[in-house]
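Look at Swiss-Prot and you will find Cys133 tagged as active site, glycyl thioester intermediate. While the structure shown retains the original residue, Swiss-Prot records the mutagenesis experiment Cys26 to Ser with this note: No effect on conjugating activity. Normal autophagic activity. Experimental mutagenesis is annotated in Swiss-Prot for Cys133 to Ala, with the remark: Complete loss of covalent binding to ATG12. Record note (Swiss-Prot), mutagenesis Cys133 to Ser: Strong decrease of binding to ATG12. No more formation of ATG12-ATG5 conjugate. Defect in autophagy. The unchanged residue is displayed. Here the residue is the original one, but Swiss-Prot notes a mutagenesis experiment at this spot, Cys137 to Ser: No effect on conjugating activity. Normal autophagic activity.
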Amino acid sequence: MIPYQEWHSQLQSLYDSQIFHNWALCQDVHLNDEKDGLLLRLIPTRQLQKNTERIENKLLNHIELYLTYSKVYNEPLLLLRIWEEKSIDGIPMTKLMLPTDIESLLDVQGKFQLGLDTIINLEGSVWYSFHPCDTSCIVGDQAEFMSTYLRRWVSIFIFSWLGYEDS
């Protein structure tokens, strides 16, 4: 568990650290003070693109990740949306993709529990969420390491399956 005030402080520090700005996959980073979250727009990894072509027979355009805080679990919460490339009558467009087997597509079977949710404070939009139920066991919540909780959480819940390379 991470108290809300600590989460808020660490989120700002994480944003200021430029770790996402320097990430090769990251196209855009936006800190949303009103909604108390961090929005990332990512290019898909080669592996994710291959999985999508194989499993869904589609091309990806980008991935959206939204880091927010679960007041129910007192933990960080990762939300995800996948956007596919589509062409209708020769006009290119992007469309929200709702794969039937998201765990296989992301190659996170057995690592994380994902579910499809409607997020009220994000205009009622549909997102996949990485369920925060076992987060403190996965990340470790000893008091002496609390100052690095969010950074460790990001390395597990984001970089462990997407990888990290500086741009």
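From the backbone N, Cα and C atoms, a Cβ is placed for every residue, glycine too.
As the structure is a computational prediction, the values presented were derived from the model and not from experiment.
By neighbour count, meaning other C-beta atoms within 10 Å, the densest spot among the mutagenesis positions Cys26, Cys133, Cys137 is Cys26. A separation of roughly 27 Å, to the nearest angstrom, links the Cα atoms of Cys133 (mutagenesis position) and Cys26 (mutagenesis position).
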